[in-house]
Amino acid sequence: MKNLDINTFDNIEDIPLGSSEQDPYDFFTLSDRNVMNSDMKKNIVQWNSRYSYNQLKNKDSLIMFLVEIFRSLFVSNCIDKNIDNVLLSIEEMFIDHYYNPQHSRLKYLIDDVGIFFTKLPITKAFHTYNKKYRITKRLYAPPTFNEVRHILNLAQILSLEEGLDLLTFDADETLYPDGHDFNDEVLASYISCLLKKMNIAIVTAASYNNDAEKYQKRLENLLKYFSKHNIKDGSYKNFYVMGGESNYLFKCNEEATLYSVPENEWRHYKKFVDYDTVQEILNISEKCLEKVIKDFGLCAQIQRKEKSIGLVPNKIPSLNIKNEQKNYMIKYEVLEEAVIRIKKEIIKNKITAPYCAFNGGQDLWVDVGNKAEGLLILQKLLKIQKKKCCHIGDQFLHSGNDFPTRFCSLTLWVSNPQETKACLKSIMHLNIKSFIPEVLYENQ
């Protein structure tokens, strides 16, 4: 940990705060003006509102693009011979996109590709992964979607040589199983260790208004670990929780409990959305969800909160009852259908306020605000550049609420807390000379 180089900015002037000009997309004004302009902010809004069949499972465009390249090499039986030349070409495209994200060749080939805030060493990442799993020696099983996802994660981790100032996490399926509370001492130890070197935030869709106790309950075991290891050195001050995507901010005090941060300390970094617009988004969503329940005969209910609305099963499935009926479960494809219907209606009503309609796997939620806005608030509050911020999450498809963070942060796409631990272990040991990235395949 001693060698993890974390740089901070002494003055707010060190980071330009973007244009003061107001436009319909000003909630995406970023901390370094030279990376994102108004057209790119508009592009984020358009992709946040995109709806198509292609957003279904494992349809990430960049990963599928690489899968097809590797698969063509595999089919032609020349992956072992030609892989270096192919990786060099891919890396050149990545570098071109890093310098010119709006007009790169990669952008023309993959129109929804995110922004690269670091140069991705895909060649080194592939060979690291191949050294352990020997992809190039396989005869009948071509590289898969998840393998390419892991390789891109490795490339992103290997690009962090300058260190990080802010590490953010999704909650469910990233830090703990969906619907559960945090309960992993090893993961807590990794987060605690990194907290001594950087700011860490959990950016979650969970919306309990400003009720710090409810967030405290979900994270109780993590905060207990902080009470033993992060109070004396004051590193507990580096921990944040952003609830409701971007609507409620909490910090940790010296008793390792959460408290609500006064709005006057951070609300000016957030786009103002008036009450009528909030209600319009929720009303449109509620009408769509009522129609979905009727059309598909769902055993589900609508839950409406201050700035969010959700479709949840009437009963959560039990893992212990084998013969229990499962007809109350909502099919993944039905949730996707509902997300697309809601986005379509919001677009028709020409609403430009930040929002997020996402498929949670077992339920669906629509929030006023989104994780991109949540990350941008933290970046501005802490005066941190986007290339020094990394978000770890499991919902990076177009219908997932982590997707917008690709336009304002580095990202690592995990599928479970075990993969999160592997990523953190690699980040902790990144600048050690004998460092070998932790490679964790999905089924291990």
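Glycine too: its Cβ is placed from the backbone N, Cα and C atoms.
It should be emphasised that the depicted structure is a prediction, and the values quoted were computed from it without experimental measurement.
So that you can see what the record holds, here are the features copied from Swiss-Prot:
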- D172: active site, proton donor (ACT_SITE)
- K132, H150: ATP binding site (BINDING)
- D170, D172, D178, T204, S207, S308, D363, K371: IMP binding site (BINDING)
- D170, D172, D394: Mg(2+) binding site (BINDING)
- K41 to L: 9.4-fold reduction in affinity for IMP and 4-fold decrease in catalytic efficiency at pH 5. 4-fold increase in affinity for IMP and 4.4-fold increase in catalytic efficiency at pH 8 (MUTAGEN)
- H150 to V: Increases catalytic activity especially at pH 5 (MUTAGEN)
- Y176 to L: Severe loss of catalytic activity (MUTAGEN)
- D178 to V: Partial loss of catalytic activity (MUTAGEN)
- D363 to V: Loss of catalytic activity (MUTAGEN)
- W365 to Y or F: Loss of catalytic activity in presence of ATP (MUTAGEN)
- D367 to V: Loss of catalytic activity (MUTAGEN)
- H398 to V: 4.7-fold reduction in affinity for IMP and 1.4-fold decrease in catalytic efficiency at pH 5. 6-fold increase in affinity for IMP and 7-fold increase in catalytic efficiency at pH 8. Increases catalytic activity in presence of ATP (MUTAGEN)
- F403 to L: Reduces catalytic activity in presence of ATP (MUTAGEN)
- F403 to Y: Increases catalytic activity (MUTAGEN)
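Feature map: Swiss-Prot annotations on the structure.
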| residue | record | contacts (Cβ under 8 Å, 6+ apart) |
| --- | --- | --- |
| D170 | IMP binding site | I202, V203, T204, K371, H391, I392, G393, D394, Q395, N401, D402 |
| D172 | active site, proton donor | D178, G179, H180, T204, A206, G360, D394 |
| D363 | mutagenesis position | G310, L311, V312, P313, I330, L335 |
| W365 | mutagenesis position | A205, S308, I309, G310, L311, C356, A357, F358, N401 |
| D367 | mutagenesis position | A205, S207, G244, E245, N247, K307, S308, Y355, C356, F358, N401 |
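Within 10 Å of the Cβ of D178 (mutagenesis position) there are 14 other Cβ atoms, across all protein chains. Taking the mutagenesis positions Y176, F403 in turn and counting surrounding C-beta atoms within 10 angstroms, the largest count is reached at F403. Of the recorded residues, H398 (mutagenesis position) and Y176 (mutagenesis position) place their C-alpha atoms 22 Å from one another.
Each residue contributes its Cα atom, and for Y176 (mutagenesis position) and F403 (mutagenesis position) these two points are 19 Å apart. Under the three-state DSSP scheme, K132 (ATP binding site) falls in the helix class.
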